[in-house]
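To start, the structure under review is shown below, and the notes come after it.
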Amino acid sequence: MAVARHGYRPWGSILGLLGLALAAAAAWDVASLRCTFGSFCECDFWPDLPGLECDLAQHLAGQHLAKALVVKSLKAFVQDPAPSKPLVLSLHGWTGTGKSYVSSLLAQHLFRDGLRSPHVHHFSPIIHFPHPSRTEQYKKELKSWVQGNLTACGRSLFLFDEMDKLPPGLMEVLQPFLGPSWVVYGTNYRKAIFIFISNAGGEQINQVALEAWRSHRDREEISLQEVEPVISRAVMDNPQHGFWRSGIMEEHLLDAVVPFLPLQRHHVRHCVLNELAQLGLEPSEEVVQAVLDSTTYFPEVEQLFSSNGCKTVASRLTFFL
């Protein structure tokens with residue numbers, strides 16, 4: 001089976017898990033000497049919340065709800081020396097609105113080695129769970145992987161991408177790890193973080209944003225109370241979603257449903273300018289306009305929201321530079 005991060009991991013192998021646990025335990029003996037002088041340092045967990053807030057403010061365009069929810073949830077969780085349960089966030093929205101970008105920022109600002117940290121585990125259904133006929137096998141392997149890595153390091157981050165494409169029933173094995181029990185399978189898991197990413201609810205979020213625009217309401221006036229119920233319904237009614245009959249939503253195990261609003265033309269401009277800055281290039285209005293004009297927008301009449309958010313900005317830039 002494929003691996004959960006860069007390189008190859010024997011995550012379906014019991015011996016591999018034991019080896020990982022022993023290696024992590026040995027590393028912890030050394031790290032613990034250094035971490036006794038820090039408040040949060042466990043494994044390579046080095047939270048930089050001010051840095052996260054700064055990056056979100058500078059680089060995440062048009063997402064007032066996502067910024068507020070992510071920062072508030074993380075602050076409360078990280079500053080609690082004995083959290084009652086793991087932090088569980090579910091990110092929802094249209095393609096290219098910043099869900100994957102935010103998850104990468106979380107890894108970058110929570111762990112010293114970011115996405116390269118051995119305690120950050122990124123799962124993709126296409127890579128790790130490609131065959132629905134093997135769901136029972138995947139369930140056993142996923143349970144062993146999560147349990148083994150939480151035994152090695154309680155401060156672990158698990159990212160599950162494209163929840164819409166996961167085999168139905170797979171996520172039910174995670175339910176015991178997401179609640180407030182003290183110990184599961186001999187493992188204390190309350191300091192773990194689980195992030196779920198999906199497009200589910202994206203169309204419904206878009207409709208809320210469109211209706212707000214048609215009513216001449218400011219985008220920032222859109223509240224969580226408006227979008228959270230429509231996201232929940234979209235997920236609960238979708239048998240193709242990873243949460244389908246998993247008990248995760250039914251048991252209210254999500255700490256926050258994080259909506260990502262569709263991006264308008266000026267938000268895409270922000271992304272273009274950010275990309276130019278990262279490339280070390282001076283902003284060119286001609287190039288910016290070319291990228292914006294080559295982007296498709298919807299609905300057909302209003303031409304208000306980018307069809308791909310900021311997802312294709314980098315590739316379009318290379319064409320016009």
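Cβ from N, Cα, C; glycine included.
Around the Cβ of LYS99 (ATP binding site), the number of neighbouring Cβ atoms within 10 Å comes to 25. The feature ATP binding site is assigned by Swiss-Prot to GLY93, TRP94, THR95, GLY96, THR97, GLY98, LYS99, SER100.
Non-local neighbourhood of GLU162 (mutagenesis position): SER124, PRO125, ILE126, ILE197, SER198, ASN199, each in the same chain, at least six residues away, with C-beta under 8 Å from its C-beta. DSSP classifies GLU162 (mutagenesis position) as coil under the three-state reduction. Experimental mutagenesis at this site is recorded by Swiss-Prot as GLU162 to Gln, annotated: Localizes in the nuclear envelope.
DSSP assigns GLY93 (ATP binding site) to a strand in the three-state reduction. Sequence-distant contacts of GLY93 (ATP binding site), defined by Cβ-Cβ distance under 8 angstroms and a gap of at least six in the same chain, are ALA66, LYS99, ASN199, GLY201, GLY202, ILE205, PRO259, PHE260, LEU261, PRO262. Excluding the listed site residues GLY93, TRP94, THR95, GLY96, THR97, GLY98, LYS99, SER100, the same chain places TYR101, ASN199, GLY202, PHE260, GLY309, LYS311 with Cβ atoms within 8 Å of the centre of the ATP site Cβ atoms.
Ranking the binding-site residues GLY96, GLY98 by how many Cβ atoms sit within 10 Å of each one's Cβ puts GLY98 at the top. Cβ neighbour count within 10 Å across all protein chains ranks THR97 highest among the binding-site residues THR95, THR97, SER100.
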